[in-house]
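Note sheet for the following structure.
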Amino acid sequence: MASKSNKQVTVEVSNNGRSRSKSRARSQSRGRDKSVKITVNSRNRARRQPGRDKRQSSQRVRNIVNKQLRKQGVTGPKPAICQRATATLGTVGSNTSGTTEIEACILLNPVLVKDATGSTQFGPVQALGAQYSMWKLKYLNVKLTSMVGASAVNGTVSGVSLNPTTTPTSTSWSGLGARKHLDVTVGKNATFKLKPSDLGGPRDGWWLTNTNDNASDTLGPSIEIHTLGRTMSSYKNEQFTGGLFLVELASEWCFTGYAANPNLVNLVKSTDNQVSVTFEGSAGSPLIMNVPEGSHFARTVLARSTTPTTLARAGERTTSDTVWQVLNTAVSAAELVTPPPFNWLVKGGWWFVKLIAGRTRTGSRSFYVYPSYQDALSNKPALCTGSTPGGMRTRNPVTTTLQFTQMNQPSLGHGEAPAAFGRSIPAPGEEFKVVLTFGAPMSPNANNKQTWVNKPLDAPSGHYNVKIAKDVDHYLTMQGFTSIASVDWYTIDFQPSEAPAPIQGLQVLVNSSKKADVYAIKQFVTAQTNNKHQVTSLFLVKVTTGFQVNNYLSYFYRASATGDATTNLLVRGDTYTAGISFTQGGWYLLTNTSIVDGAMPPGWVWNNVELKTNTAYHMDKGLVHLIMPLPESTQMCYEMLTSIPRSRASGHGYESDNTEYLDAPDSADQFKEDIETDTDIESTEDEDEADRFDIIDTSDEEDENETDRVTLLSTLVNQGMTMTRATRIARRAFPTLSDRIKRGVYMDLLVSGASPGNAWSHACEEARKAAGEINPCTSGSRGHAE
């Protein structure tokens, strides 16, 4: 730029040489001048304030220059639409090895920016990415929100860095410092800010959206998060294993060039927390990764990949066209034995794989390993220069955590199944479909023999039983015990989900010492007679400290050869003393079965009694695996809860009503409480009280629960409970017809995507129609908690 002050400004843009975009054939073929020269007269005719005149002149010059550059095509196409979004991508875990560990690798292509929920659900950025052919970023902020206090942990530093090539590299902590990076102190929030100059693409700053195209044109840069130094608890002399930071990505994506590829929104990202991984290869052969066939990772890849069956020559192997990024966030990455020379690739923490068509070992799936995305698209696997050392071949597979992302979709039209609009957020108490893969029988159990169970409540002298306990008054003794090889979590509509957190307040104890966490529970209630019920409780636990117990064992057997095989099971009277070992980190399914005499109240049943010798038991779903050991790798699916349903009545063996929050308020009640205000006007206090405590709905003429509801209310009030709380409990324990209709309609509308306000309004309207009354529910009068 050369000019005199406030006279003329001349800008010359030289475009010598070939453009970075190979698609601009028109500009290469025409014999025109490749230099753009812009002259702007910046002199102002009128006198103005010196500072203001200078600023306005600079802005005017800038606008004119930008306009001329756009006309000449130097800055690329104009954005058609821009979208700001903040994506929550997960957490940064603690460092358990003391070396450099990768915690996250964030790909910035809009169709790949997803959290690891394991579903095809998407947001506005992914939707726009599937509609436009090009994208770029105006800015990018990576926000790290601390999840621990500054004094809670020590010994670890985190680093956020920019990888402009999105290719796995062998980097030490010093190498990461050579990149554009930000070091973050644990316990403090931080933001890693990037500008357009850091994020520009090869086509005048733009990137291609379709991930089936050349890798260097589509992926864009990536953000990597590493930790260094073992994370230690400041309050305990032990390692800290929780999360350190919550990672959020705030940015503005711009799109241009409409080209709909609807199937790009269906790319999957998920996590497999318990998967056994091995690598194999020999000199001159491709590097192969093996995982169990029943693992969540293998099943997802198999379901989402298209494998050719007719294009391979004899003796050759073909692969799927679908590429997957694999990120190993566990410390076990350093323990994985890999044939040379690609040890650095696996220890670096992430790589790319493709499913090998038709190649399966007994119980495993195989994948070719690729050191870059472009190599995966070109089908150039990593070639080994040697084999695994002999002493390492016999090592057991390493159990690790894999976070995997589907990188491309060969077919870009509409998929077989429509994508889901919205999000499924696991919450405490939510019901999951849990697929359990059974392991080998636990000693003293053996194949083709009876399954041993713990019979009495006492243990041999000097030993203790295993108890699943909430507190000293509410616990159950372990009877059945089964080893679980792997656990896969799904939402109630069978969408893959992350594992929930352990159930708070519930733990596995041996002599008052915690040995395991409980992740999911289930109770099966079978009515034997009107006043006699069989209750089987299932507990899915993960052992935190390995242990062994000695118990008196017995087993179930069929009482006679005649009659219903599901209703004549007995327990052998004689017992056998044996030891049972539980391995640290292992999953186990523990059971307890009891007979309850009398009416069954709602809620979780704590009935700790031993198995009775002369009592017939029914074969319910919780006892199926306790008759004979199931073959290894057998899978069973249970619908389980992640919190304990609270009891609503007092009695022997049940949880008493001694807490302030007996029931968590349901969604409908919570919404109604939220819309109440202190400015509501009632006609009289008496009318308000009469309306508030009217638990007998006169519109429900066929309400069979009326007597029970009134009886429970009177009992609770006589025990000293307030009328408000007693009414609330009674209405929930024995809901009226109107209550049931409201709740059913409300939950159905919420699932379909309606807002809470609209859902509750429609639910009230349906309840009024069913009751035959016209009685305002939320408008014009106070919304009462029903």
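Even glycines carry a Cβ here, placed using N, Cα and C.
Among the sequence features in Swiss-Prot, the natural variant S19 to N is noted as follows: In strain: Oxford.
Under the heading of natural variants, Swiss-Prot lists S276 to P and annotates it as follows: In strain: Oxford. Residue density at S276 (variant position): 16 other Cβ atoms are found within 10 A of its Cβ, drawing on all protein chains shown. Secondary structure at S276 (variant position), as computed by DSSP, is strand.
Quoted from Swiss-Prot for the published natural variant P292 to S: In strain: Oxford. Here the Cβ of P292 (variant position) has 24 other Cβ atoms within 10 Å, regardless of which shown protein chain they belong to.
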Would you identify the secondary structure of P292 (variant position) according to DSSP, in three states?
strand
